[in-house]
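What follows is a single structure, written as structure tokens, with notes after it.
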Amino acid sequence: MKPAARRRARECAVQALYSWQLSQNDIADVEYQFLAEQDVKDVDVLYFRELLAGVATNTAYLDGLMKPYLSRLLEELGQVEKAVLRIALYELSKRSDVPYKVAINEAIELAKSFGAEDSHKFVNGVLDKAAPVIRPNKK
């Protein structure tokens, strides 16, 4: 798949995870509804599905990775920032094929696109601290 299709998968995953976090619906239902309602022809759908399932299954683990580096309580984070960080931390911890810098840069771009003003700076700050611990060899 093209890098653009992966980027689109991440963008869709942020939107679907945002919905999941707010609704507390089953992730499979969120996925089904998202795919039924959105145009996903330029999306790496397999990667989108993996991100959704991976984040949903590993939420407590991913939250534990970010908590030491948050400047506020996890509960005080915006839902978009939480979704973006969870995706990046999933990629850093579970997808060694995704380069270190790609995971961070994609998260920054997602935060710029979907997050509040300056949320990309917050996301970058958290990942700059967490990533070297998750991947000490920076690969």
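A Cβ is built for glycine as well, from the same backbone N, Cα and C atoms used for every other residue.
Sequence unchanged from the original; the noted substitutions are absent.
Listed in Swiss-Prot is the natural variant Tyr18 to Asp, annotated as follows: In nusB5; abolishes antitermination. Its own atom aside, the Cβ of Tyr18 (variant position) has 18 Cβ atoms within 10 angstroms in the protein chains shown. Classification of Tyr18 (variant position) by DSSP places it within a helix.
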